[in-house]
Structures are given as structure tokens and as C-alpha cells.
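Let me begin by presenting the structure, written as C-alpha cells, before commenting on it.
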Amino acid sequence: MTNIRKSHPLMKIINNAFIDLPAPSNISSWWNFGSLLGICLILQILTGLFLAMHYTSDTTTAFSSVTHICRDVNYGWVIRYLHANGASMFFICLFIHVGRGLYYGSYMFLETWNIGVVLLFTVMATAFMGYVLPWGQMSFWGATVITNLLSAIPYIGTDLVEWIWGGFSVDKATLTRFFAFHFILPFIITALAAVHLLFLHETGSNNPTGISSDMDKIPFHPYYTIKDILGALFMMLILLILVLFSPDLLGDPDNYTPANPLNTPPHIKPEWYFLFAYAILRSIPNKLGGVLALVASILILILMPMLHTSKQRGMMFRPLSQCLFWMLVADLITLTWIGGQPVEHPFIIIGQLASILYFLIILVLMPITSIIENNLLKW
């Protein structure tokens with residue numbers, strides 16, 4: 001008799017994806033982050049669901065309802081801070097996951113990579129809308145500033161902004177629709193993640209060497225299920241330390257002040273995970289130019305397979321490219337720092353240099369370095 005997990009139509013799908021899946025025998029801990037992202041997504045949907053039971057998406061009561069969750073709902077503060085800091089963990093895992101893809105040449109799986117870029121955009125949109133919901137000062141002004149960027153689009157810009165706002169400013173209609181979108185998008189993300197996985201399982205996983213591992217596979221369970229559980233425990237430990245010891249470490253104190261359209265905060269800035277893109281946006285004096293640079297900073301990922309000039313897939317045996325990769329990481333950390341600083345000297349010039357370096361490394365230096373390394377192989 002055949003095992004039920006191999007014969008049952010539904011169990012068969014799960015079996016082929018998580019149990020009997022042939023996986024390379026040498027994938028390192030950098031491959032843990034896909035499963036961690038799945039765990040983050042489930043955590044966010046569950047905590048978000050319980051928050052939505054008590055939240056009201058009305059400008060007059062939104063802020064009070066969040067306060068009510070923290071003060072009066074049983075363990076409401078845990079749910080709220082798990083959700084807020086869970087988003088930070090989500091983005092940490094996302095950035096590492098994308099970084100791993102860049103380092104080891106995983107972008108050569110075109111369909112998987114492109115769906116991944118779409119996922120990144122969708123998660124960023126969801127996080128932005130979620131930040132608006134508590135209706136604090138930074139929620140309101142963040143929403144105003146970011147949605148206003150669309151007015152830079154020629155001809156249709158102003159109409160587009162007012163259409164998104166549902167009026168002539170960020171108000172009740174905006175908050176209600178942002179809540180609706182924030183609720184539905186995680187389910188769209190789940191569907192996209194399933195497609196992401198589907199395309200990945202068509203080709204099989206990449207591995208640190210970048211060489212085909214068809215001749216050396218091991219079953220996903222128990223080897224990588226155990227490895228993923230260990231990674232998940234580490235992540236939950238960090239998340240719980242954040243939630244239970246310093247839940248507001250990554251937040252903005254301004255968001256504990258109710259939204260006031262008549263009073264602009266001195267420094268409007270998004271959550272930490274958007275600061276690198278915000279710094280690129282601010283480093284260009286022209287509004288439309290800034291918006292284009294902002295979009296390009298993420299969309300540039302789609303170009304990665306076309307910019308790949310090396311004969312080797314990953315960077316494991318390419319020391320020059322490794323140096324450039326870590327320069328890029330340092331540059332992104334610098335941009336994140338600059339995004340949180342006021343617009344004044346010396347931060348303006350540092351931001352502009354870091355923005356130029358970001359595009360220069362990806363578009364020019366990396367492809368040229370790969371060609372140099374190809375020639376060094378001949379010696």
C-alpha cells in the first residue's frame with residue numbers, strides 16, 4: 001500500500017514541497033531565510049487578524065482603538081508589538097534573502113527572481129499602509145509625504161493623488177481604504193509566495209558553489225526541516241527580546257502623538273526599513289527625479305540577470321566581486337543612517353555620494369569586475 005502522503009492529492013503537493021523534496025546537500029544557513037519569511041508572514045497574518053478585531057479605521061477613533069488594544073485587551077500589547085516588530089523581522093529576513101540571491105547568483109532563476117521582486121514591492125506597500133493605521137503624527141505625515149510623491153507624475157499626477165486620497169487631503173477615506181488594502185494584501189502575498197515556491201521547485205535550489213547539484217541531493221525532511229526549525233527558534237528569540245524588553249526601539253516617538261494636520265513634525269521619516277530608499281529619494285533636488293530614483297533603487301533588481309557578466313554563477317570564488325558586494329552592503333547601511341538624519345550639511349552630500357555609489361556599484365562596477373575576473377581565470 002502506498003503511503004497516504006504520496007497518494008493523497010493534497011498531501012502529495014505538501015510532500016513534494018516540504019518532505020521528499022530533493023535538496024542540495026551543501027546549502028548553508030543563508031538558505032534558511034525563505035522559510036523564516038514564511039513564518040513571519042504567518043505570524044503577521046495571525047497577529048494582524050487579532051488586531052483587526054479591535055481596531056477601528058476611523059480618523060476619530062483609530063488612535064484610541066490602538067491605545068485600547070494596548071491597555072484593555074488581554075495581552076493586546078503583546079499582539080500589537082509582535083505585529084510591529086514582526087514587520088521589522090520580516091524586512092531583516094527579506095533583505096538578507098535578497099542579499100543571498102545577489103551574492104550566490106540565485107537571480108539566474110528568472111521566474112523565481114522576478115516573482116520575488118514583485119513580492120518585495122507588495123510587502124513594502126503593505127508595510128507602508130500598515131504604518132498609517134495607528135493614526136499618529138508620523139502615520140499621517142508619512143502618508144501625506146509618500147502619497148504626494150505621485151503628484152510628480154506629469155499630467156495625471158494631481159488627479160492620481162486625489163483619487164488615492166479619496167478627497168483633497170489624507171483623511172477618513174484614505175485611512176479606511178488603507179485598512180482595507182492592508183488587510184487584503186497579505187493574502188495576495190501568500191498567493192505570490194506559493195507561485196514563487198512553484199517556480200523554485202521547477203529548477204531546484206541553487207547552492208553556495210553555483211554548480212549543479214543534481215548528482216548530490218538529500219531529502220528536505222529531516223535534514224532541512226531541523227535546520228529551518230533552529231533558524232526559526234533564533235528568529236523568535238530575537239523577536240521576543242525586542243517585544244518584551246524594548247518594543248519601541250525601532251518605532252518613532254512621534255507616533256505616540258495623535259495625528260494633527262495643523263502641526264508638522266520637525267523630521268518626517270518612514271520606518272527604518274524604508275530609510276535607504278528615502279535617502280535616495282531625498283538626495284535628488286528634483287521631485288520627479290527623486291521619485292524615479294526611488295523606484296529605480298528597487299526595480300534595479302530586475303536587471304540583475306542582464307548585468308551578470310561572470311562565467312561563474314555565485315561569488316564564492318570571486319574575491320573582487322565579494323569586495324564590491326560588501327561595499328554595497330556598507331553603502332546601504334550608510335543610506336539607512338542618512339535617511340534618518342535631518343536634511344542639512346554634511347548629511348546631504350553624504351546621501352548624494354552614497355546614492356551615486358549604490359547605482360554605480362550595481363550598474364557599472366560589478367559587471368566590469370566580473371569581466372576582469374573572467375580574464376584572470378585564463379592566467
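Glycine residues also receive a Cβ, built from the backbone N, Cα and C atoms like all the rest.
Keep in mind the model shows the original residues, not the substituted ones.
Swiss-Prot annotations:
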- His83, His182: heme b b562 binding site (BINDING)
- His97, His196: heme b b566 binding site (BINDING)
- Val123 to Ile: In strain: Ryukyu wild boar 6 (VARIANT)
- Ile184 to Thr: In strain: Ryukyu wild boar 6 (VARIANT)
- His201: ubiquinone binding site (BINDING)
- Met215 to Ile: In strain: Japanese wild boar 4, Japanese wild boar 11 and AWB10 (VARIANT)
- Val295 to Met: In strain: Bulgarian 2 and Meishan (VARIANT)
- Gly314 to Ser: In strain: Asian domestic pig, Landrace, Chinese Diannan short-ear, Large white 1, Japanese wild boar, P2, Ryukyu wild boar, Satsumae 28, Seishan, Ssc2, AWB10, AWB11, EWB3 and LW1 (VARIANT)
- Ile368 to Val: In strain: IB9, IB14, IB16, Sardinian wild boar 2 and Ssc3 (VARIANT)
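Here the variant positions are Val123, Val295, and the one with the most other Cβ atoms within 10 Å of its Cβ is Val123.
For His201 (ubiquinone binding site), the nearest of the variant positions by C-alpha distance turns out to be Val123; the candidates were Val123, Ile184, Ile368.
For His182 (heme b b562 binding site), the same-chain residues lying six or more positions away in sequence with a CB closer than 8 A to its CB are Gly48, Thr126, Met129, Gly130, Leu133.
Val123 (variant position) falls within a helix when secondary structure is assigned with DSSP. It is 14 Å from the Cα atom of Val123 (variant position) to that of His97 (heme b b566 binding site). Listed in sequence order, there are no same-chain residues at least 6 apart in sequence whose CB falls under 8 Å from the CB of Ile184 (variant position). In this structure, of the binding-site residues His97, His196, His201, the smallest number of CB atoms within 10 A of the CB marks His201. Reported as a whole number, the C-alpha separation between His97 (heme b b566 binding site) and Gly314 (variant position) equals 15 Å. Distance between Cα atoms for Met215 (variant position) and Ile368 (variant position): 33 Å, as a whole number. Comparing the Cα of His83 (heme b b562 binding site) with the Cα of every entry in His196, Val295, Ile368, these being the recorded positions, the smallest distance points to His196. It is 26 Å from the Cα atom of Val295 (variant position) to that of Gly314 (variant position).
The secondary structure of Val295 (variant position), as reduced to three states from DSSP, is helical. For the pair His196 (heme b b566 binding site) and Gly314 (variant position), the Cα-Cα distance reads 21 Å. A simple Cβ count within 10 Å picks out one of the variant positions Met215, Ile368 as the most packed, and that one is Ile368. The CA atom of Gly314 (variant position) is located 16 Å away from the CA atom of Ile368 (variant position).
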